[in-house]
Amino acid sequence: MSFGKFFNTAVSAWMSQEGPNSDIVLSSRIRLARNIVDFRFPTLFSSEEAKQIVALFERAFVHRPYGEAGRFELLKMSELQPIEKRVLVEKHLISPHLAEDSPFGACLLSENEEISIMINEEDHIRIQCLFPGLQLAEALEAASELDDWIEGHVNYAFDERLGYLTSCPTNVGTGLRASVMMHLPALVLTQQINRIIPAINQLGLVVRGTYGEGSEALGNIFQISNQITLGKSEEDIVADLHTIVEQLIAQERAARQALVKTLGIQLEDKVFRSYGILANCRVIDSKEAAQCLSDVRLGIDLGYIKNVSRNILNELMILTQPGFLQQYAGGVLRPEERDVRRAALIRERLRMETRRKMEGDER
């Protein structure tokens, strides 16, 4: 396997698949925080200990195939260019913290990019499993099986009373973070999102932007995750989040239908104006691109736009990020240069998709 595929392919294999409710839920993620006995936490350990942790996982797992995921590749942060690290963040394969603040960090990646094991982030390892659509239970099962497999080769820091020990007290217990990425344009347009977010927070869940803590909800994409890890089982945490997500899906669908009834041609006009901008613009920044892509995605889901597939929108949401634009350019770009390249890339990708659809219809 070539490292290049991780940096040059925008859409991971799992992202190109349709999952349950994938018109609204882009992805489901389970993340497990674990630490190894006899080593200090990453917040306290020495550079030598950090290197020992990486070496431990390299020896134990790099050449050991794991089921359908196959072999893992080890990517060391110290050996990657800043642009390459940014690409991995944009694909949700590593966290911004690992990319920016972990000089001795690393990541084990499966070939299909469904599994990512971050090493020396806030904890010794963070196991991540990503699934398309609303598949929290399936992602939990996959993460738990992987967790058991890893535990067969290393000894976890575990307390009979507290559970899994972690650097941050908010992760102690199960060490589990379950999250879903949701596209909620109708709840934003109707401003219902302003009352929904505080209500979700009161239920012990947290709402963040596209790239987690501190990030903006670009393109009306929100990340919903659990906050409590202690005193509940993994299954209960996931079930509670699943229930809330199903309610959000129902509210978003109802809001979409209400917009169709109340706005009618104005909503259709908004969608096609955004499509027109994407198909013809010469300069576009990431924020405007994300908003237009959101409008077009809504138009596809409502049946207004028929010559573009939802998968192309998923691809463009990542391709148009600063890291990917610079990776394709082969070097650092100034913001204004990125805006020109972003516009050209979107125009060309939409042209290719329209041509492909037309050729398919003629057959």
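Glycine is no exception: its Cβ is also placed from the backbone N, Cα and C atoms.
Sequence unchanged from the original; the noted substitutions are absent.
Noted in Swiss-Prot for the protein shown:
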DOMAIN    24-255  domain 'Phosphagen kinase C-terminal'
BINDING   27-31, His92, Arg126, 177-181, 208-213  ATP binding site
MUTAGEN   His92 to Ala  Loss of protein kinase activity
MUTAGEN   Glu122 to Ala  Loss of protein kinase activity
MUTAGEN   Cys168 to Ala  Loss of protein kinase activity
MUTAGEN   Arg273 to Glu  Abolishes dimerization. Large decrease in protein kinase activity
MUTAGEN   Arg282 to Glu  Abolishes dimerization. Large decrease in protein kinase activity
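Overlay of Swiss-Prot annotations on the structure.
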| residue | record | Cβ within 10 Å |
| --- | --- | --- |
| Ser27 | ATP binding site | 23 |
| Ile30 | ATP binding site | 28 |
| His92 | mutagenesis position | 22 |
| Glu122 | mutagenesis position | 20 |
| Arg126 | ATP binding site | 25 |
| Cys168 | mutagenesis position | 13 |
| Ser179 | ATP binding site | 24 |
| Arg208 | ATP binding site | 17 |
| Arg273 | mutagenesis position | 12 |
| Arg282 | mutagenesis position | 9 |
Euclidean distance between Cα atoms of Ile30 (ATP binding site) and Arg282 (mutagenesis position), Å: 39
By Cα-Cα distance, the member of mutagenesis positions His92, Glu122, Arg273 nearest Ile30 (ATP binding site): His92
Cys168 (mutagenesis position): nearby recorded positions from His92, Glu122, Ser179, Arg208, Arg273, Cα cut-off 10 Å: Glu122
Cα separation, His92 (mutagenesis position) to Ser179 (ATP binding site) (Å, whole number): 12
Closest of His92, Glu122, Arg273 to Arg208 (ATP binding site), Cα positions, mutagenesis positions only: His92
Separation of alpha carbons, Arg126 (ATP binding site) and His92 (mutagenesis position) (Å): 13
Pairwise Cα distance for Glu122 (mutagenesis position)/Ser27 (ATP binding site) [Å, integer]: 23
Per-region confidence, the domain 'Phosphagen kinase C-terminal' (24-255) (mean pLDDT, whole number): 91
